[in-house]
Amino acid sequence: MSSDRQRSDDESPSTSSGSSDADQRDPAAPEPEEQEERKPSATQQKKNTKLSSKTTAKLSTSAKRIQKELAEITLDPPPNCSAGPKGDNIYEWRSTILGPPGSVYEGGVFFLDITFSSDYPFKPPKVTFRTRIYHCNINSQGVICLDILKDNWSPALTISKVLLSICSLLTDCNPADPLVGSIATQYLTNRAEHDRIARQWTKRYAT
């Protein structure tokens, strides 16, 4: 009996020691297999690299084109127009258009925002008026209804040609394709009143 108790006591530390080792093992430590799963696959890495290269190529193409147009418009700006980057961002420009002589906007200075996307010149720039203007093809948010800024855009067009088209729109509006229907109707039915208000707005907001 005494011998059996001693044997039992001798075996207890061994059992306790084994339990202690299990308790000391860090349950949060990932198994080697788990660490393997967390690494991105070679296919995923290749896909990410390809997407990054494609984006960089698009930015490079658009930036080169915009730089080229900036050099051209600086050397030879369209009549009554100027344009260039707002700061260090080549994709964000500010433009100034002087009201065409003989138009109801004569004497006004109109500011516009120009935003190029990374898809330029395959997609048109976004051009909006910052200065308020009374015009049936330009709404109160400065959005311009001009076909070459929408469906009729072509990569062969440049920002200089866009500004020339906007100047032409200031000289001769297009009431057949209005953005502000009430102004278009007034232009067609009461031209004198239309011109009076347009000159009034030019004096109030653009001088």
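Positions of Cβ are set from backbone N, Cα and C atoms, glycine also.
In this structure the noted substitutions are not present, so the sites keep their original residues.
Mapped onto three states, the DSSP output places Cys145 (mutagenesis position) in coil. Long-range Cβ contacts of Cys145 (mutagenesis position) within its own chain (separation 6+, distance under 8 Å): Asn137, Ile138, Asn174, Asp177, Pro178, Leu179. The annotation active site, glycyl thioester intermediate is assigned in Swiss-Prot to Cys145 on the grounds of sequence analysis.
What Swiss-Prot lists as domain 'UBC core' is 61-207, and the listing cites sequence analysis. In the predicted model, residues of the domain 'UBC core' (61-207) average a pLDDT of 98.
Swiss-Prot gives this note for the published mutagenesis Cys145 to Ser: Loss of activity.
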